[in-house]
Structure formats: C-alpha cells, structure tokens
Amino acid sequence: MLQNIRIVLVETSHTGNMGSVARAMKTMGLTNLWLVNPLVKPDSQAIALAAGASDVIGNAHIVDTLDEALAGCSLVVGTSARSRTLPWPMLDPRECGLKSVAEAANTPVALVFGRERVGLTNEELQKCHYHVAIAANPEYSSLNLAMAVQVIAYEVRMAWLATQENGEQVEHEETPYPLVDDLERFYGHLEQTLLATGFIRENHPGQVMNKLRRLFTRARPESQELNILRGILASIEQQNKGNKAE
C-alpha cells in the first residue's frame, strides 16, 4: 500500500534536499520518489544526505512535468503555506495521512511539495484535490523541504500502522473516482465547449475555469458521474454544430 504513495518534489534546486527528503521518506516506510523538472540532478551530496536511503534516490522517477508525475493517480494533495485568493478544500496533516492511506489501497496517491523558496504555483495547486497546511508556529513557520515531507510522511505512517494494529483488511476494489488524467481531459473538454458556445472568450477566460475547477474538486464526482458530464458536453457540442449548419 505504501508503495502506492508518491512523494512528488517540484523543481527542487538543492541536491542535499533530495537526499534529506529520501531519508525522511524511508524512515516512514515510503520509497516512491518523483522529481519534477529538478533544477539539478541527484549527485554525491544527495547520496550523502540520504544516509542509507540512497536506494530511494537511485530509484527516483525524474520527469519533465507535474502532469507526468500525477498520471494514474486518483488523489492528489498539494502542500501550501500561503492563503490563496481562490479558497480550496483543505486538510491538516493527520487528515492527509488518513485519506492518503485509505485511497492508496486501490490506486496511486500523490503528495506534492513545491520549490524551496516559493512553493507551488496557483496553477499547480489547482491540479490538486486538496491542499494540506502544517500548523507551524506562526511567529516562525519556516520549515525546510525535508521537514515538511517528514511531518506528512509521519502522519501517513501513523494512519497505515493503525490499519495494521486494528487488523483491518483493506478491500482492493476498483476506485469509483476518476484518475487525474481523466479529470484533466474533462477540464479541457469543458473549456473547449464553453469557448464554442461563447460563454467564455478565448485568451480571456477570467476566473471562470478556476472557479469551475474548484467546484468540481469540492464535489469530487465519481467516474460514472464524470462520464455523464462528458456526455452532456458532447451533446451541447453536437447541438451547437447543428445550429451553425442551419
């Protein structure tokens, strides 16, 4: 189950942080590390700071885009320390651990951490189902990347241990939720349809698509429900083409 939980680092700029993150992960039983467009490649410093977790570094998936790292996941949680102009469903670290373990029984889960200095962009955060914030000391809330990973990884492990200690058998059944890939295709289809009907203007969608993303993220439609929505969009497109042909 824990292998289904991906720790995703976006544009990490210091190899030492990669090593420290690998160490934080392995102490909690996590080994699935993804590096998105790292500004530097793992090197001897990363191996040194991994302190026995060099296998996590050696087996890390290095990809060019966040979409590649999220492919195949049904749940994505992004870390965010800043308040956003567009509110998003929030979790605390404990809730994040519980939800991640519950969903990782069936499909991959991604826990996404941003750049050392500026974190994740708004666009990247909008690809997440939830945001998680660590309730650090407001007078000094500066956690480095490995510290943040350690906090979240600890809560994941505690949630996983609870299922083991209670003797709970996790049912491995097909998740009813769509994968991130399916959701992104839906958002693309939705934007295309809204453009075709004139509801939004090309190059000037305003906040409409952002707010619609938030709406569907909050509602979190199941796979069958998403298929219904895609069918509605296809019907609107067909009707719109018919009107133009007349």
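Glycine too: its Cβ is placed from the backbone N, Cα and C atoms.
None of the substitutions listed is reflected here, since the structure keeps the original residues.
Counting every protein chain shown, 11 other Cβ atoms lie within 10 Å of the Cβ of SER141 (S-adenosyl-L-methionine binding site). Feature annotation from Swiss-Prot assigns S-adenosyl-L-methionine binding site to THR79, SER80, ALA81, GLY114, ILE134, SER141, SER142, LEU143; the stated evidence is a curator's inference.
Under its mutagenesis annotations, Swiss-Prot gives ARG82 to Ala the following note: Loss of tRNA binding affinity. Loss of activity.
Looking at Swiss-Prot, you'll find the mutagenesis ARG115 to Ala noted as follows: No change in tRNA binding affinity. No change in activity. Of all Cβ atoms in the protein chains displayed, 16 besides its own lie within 10 Å of the Cβ of ARG115 (mutagenesis position).
Quoted from Swiss-Prot, the note on the mutagenesis of HIS172 to Ala is: No change in activity.
In Swiss-Prot, the entry for mutagenesis THR175 to Ala states: No change in activity. The structure shown retains the original residue.
Counting only same-chain residues six or more apart in sequence, the Cβ atoms lying under 8 angstroms from the Cβ of TYR177 (mutagenesis position) belong to SER74, LEU75, GLU103, THR107, ARG220, GLU222, SER223. For the mutagenesis of TYR177 to Ala, Swiss-Prot gives this note: No change in activity. The structure shown keeps the original residue.
In the three-state DSSP assignment, the secondary structure recorded for PHE199 (mutagenesis position) is coil. One mutagenesis experiment catalogued in Swiss-Prot, PHE199 to Ala, is accompanied by this note: Strong decrease in activity.
Where Swiss-Prot documents ARG213 to Ala as a mutagenesis experiment, the accompanying text is: Strong decrease in tRNA binding affinity. Loss of activity. When Cβ atoms from all protein chains are considered, those within 10 Å of ARG213 (mutagenesis position) total 17, not counting its own. According to DSSP, ARG213 (mutagenesis position) is assigned to a helical segment.
According to Swiss-Prot, the experimentally introduced change ARG214 to Ala is described as follows: Strong decrease in tRNA binding affinity. Strong decrease in activity.
Classification of ARG218 (mutagenesis position) by DSSP places it within a helix. Listed in Swiss-Prot is the mutagenesis experiment ARG218 to Ala, annotated as follows: Strong decrease in tRNA binding affinity. Strong decrease in activity.
Proximity of ILE228 (mutagenesis position) to non-local residues of its own chain (separation of 6 or more, Cβ distance below 8 Å) is seen for none. Mutagenesis annotation in Swiss-Prot: ILE228 to Ala, described as Strong decrease in activity; the structure shown retains the original residue.
For the S-adenosyl-L-methionine site, whose annotated binding residues are THR79, SER80, ALA81, GLY114, ILE134, SER141, SER142, LEU143, the maximal Cα to Cα separation is 16 Å. Taking the mean position of the Cβ atoms of THR79, SER80, ALA81, GLY114, ILE134, SER141, SER142, LEU143 as the S-adenosyl-L-methionine site, the remaining same-chain residues with a Cβ inside 8 Å of that point are GLY119, ALA133, ALA136, ALA148.
For the pair ILE134 (S-adenosyl-L-methionine binding site) and ARG115 (mutagenesis position), the Cα-Cα distance reads 16 Å. Ranked by CA distance from ARG213 (mutagenesis position), the binding-site residues THR79, GLY114, LEU143 have THR79 at the top as the closest.
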